[in-house]
Amino acid sequence: MAFYPLQIAGLVLGFLGMVGTLATTLLPQWRVSAFVGSNIIVFERLWEGLWMNCIRQARVRLQCKFYSSLLALPPALETARALMCVAVALSLIALLIGICGMKQVQCTGSNERAKAYLLGTSGVLFILTGIFVLIPVSWTANIIIRDFYNPAIHIGQKRELGAALFLGWASAAVLFIGGGLLCGFCCCNRKKQGYRYPVPGYRVPHTDKRRNTTMLSKTSTSYV
């Protein structure tokens, strides 16, 4: 199968994007304490994630607590949870489909066309996963920036962009690149197969027995 390094690079990037998506979903550093104004000197750091919030005080170990009530969560947080969970599931499905489409795996036998379609499907799912990651990450970042510059919000309630958001953006970019490589591999493989013309087979010349018999009879009659 041609363009083999292309599919390997696409699957590796897809795997890295899946790991980054899972880490982004689980990490609590989506919203972190903002050290501005009179809040520059503080003795504690506050992290807020999709599933828990963590507080780290001076000379005290990190303390994390899961959100106790699902109904009390803001709609933006609930939507981000749902989208990130869907993204993790899609990335796992895309990776499994991509593995089935590899040259060494005999799930579809030696059918190169079927393998190319599997890799193309995997690439589309990776791109879709990147979109699902990009939406909640960018939405949360927009809310943080909007509240940060809102003078009506107290300084102690303002937050900054956490490391999980940057990891989410990086994961989405990796997923887009990996999915694009797999889709490109599928297109290149289809073009390659489109240039293959069937080789004409050798046909055994057909002889007409009746014609040969008639010719022989005429020849024998002429000699008589």
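A Cβ is built for glycine as well, from the same backbone N, Cα and C atoms used for every other residue.
Original residues only.
One mutagenesis experiment named in Swiss-Prot is R31 to E, and its note says Decreased transepithelial resistance and anion selectivity. Higher permeability to chloride, sodium and also to larger anions, including pyruvate, nitrate, and thiocyanate. Cβ neighbour count for R31 (mutagenesis position) (all protein chains, 10 Å cutoff from its Cβ): 24.
E44 to A appears in Swiss-Prot as a published mutagenesis result, with the remark: Decreased transepithelial resistance and anion selectivity. The Cβ of E44 (mutagenesis position) has 11 neighbouring Cβ atoms from other residues within 10 Å, across all protein chains displayed.
Here the residue is the original one, but Swiss-Prot notes a mutagenesis experiment at this spot, R45 to A: Decreased transepithelial resistance, no effect on anion selectivity. Annotation note: R45 (mutagenesis position) sits in a strand segment as assigned by DSSP. With a 10 A radius on its CB, R45 (mutagenesis position) counts 15 other CB atoms from all the protein chains.
A C-beta separation below 8 Å, combined with a sequence spacing of at least six in one chain, links E48 (mutagenesis position) to P28, W30, R31, V32, R159, G162. For the mutagenesis of E48 to K or Q, Swiss-Prot gives this note: Decreased transepithelial resistance and anion selectivity. Higher permeability to chloride, sodium and also to larger anions, including pyruvate, nitrate, and thiocyanate. The structure shown keeps the original residue.
If you draw a 10 Å sphere around the CB of R56 (mutagenesis position), it holds 15 other CB atoms from the protein chains shown. Quoted from Swiss-Prot, the note on the mutagenesis of R56 to T is: Decreased anion selectivity. Increased permeabilities not only for chloride, but also for sodium and thiocyanate. No effect on transepithelial resistance.
In Swiss-Prot, a mutagenesis experiment is listed as R56 to A, annotated with the note No effect on transepithelial resistance, nor on anion selectivity. Elevated permeabilities not only for chloride, but also for sodium and the larger anions, including pyruvate, nitrate and thiocyanate.
Under the heading of mutagenesis, Swiss-Prot lists R59 to A and annotates it as follows: No effect on transepithelial resistance, nor on anion selectivity. Increased permeability for thiocyanate. In this chain, no residue six or more apart from R59 (mutagenesis position) has a CB-CB distance below 8 Å.
The DSSP secondary structure for R61 (mutagenesis position) is coil. Cβ neighbours of R61 (mutagenesis position) (same chain, under 8 Å, six or more residues apart in sequence): none. While the structure shown retains the original residue, Swiss-Prot records the mutagenesis experiment R61 to A with this note: Decreased anion selectivity. No effect on transepithelial resistance.
For the mutagenesis result K65 to A, the note given in Swiss-Prot is Reduced channel formation ability. Increased transepithelial resistance. Loss of anion selectivity in favor of cation selectivity. For K65 (mutagenesis position), the number of other Cβ atoms no farther than 10 Å from its own Cβ, over all displayed protein chains, is 10.
Quoting Swiss-Prot on the mutagenesis of K65 to R: Strongly reduced channel formation ability. Increased transepithelial resistance. Loss of anion selectivity in favor of cation selectivity.
The mutagenesis experiment K65 to E is recorded by Swiss-Prot, whose note states: No effect on channel formation ability. Loss of anion selectivity in favor of cation selectivity. No effect on transepithelial resistance.
According to Swiss-Prot, the experimentally introduced change Y149 to A is described as follows: Increased transepithelial resistance. No effect on localization to cell-cell junctions. Close to Y149 (mutagenesis position) in the fold, though at least 6 residues off in sequence, lies no residue with a CB less than 8 Å from its CB.
Around the Cβ of H154 (mutagenesis position), the number of neighbouring Cβ atoms within 10 Å comes to 9. What Swiss-Prot notes for the published mutagenesis of H154 to A is this: Loss of anion selectivity. Strongly increased permeabilities not only for chloride, but also for sodium and the larger anions, including pyruvate, nitrate and thiocyanate. No effect on localization to cell-cell junctions.
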Out of the mutagenesis positions listed (R56, K65, H154), which are within 10 Å of R45 (mutagenesis position), Cα to Cα?
R56
Tell me the Cα distance separating K65 (mutagenesis position) from R56 (mutagenesis position), rounded to the nearest angstrom.
12
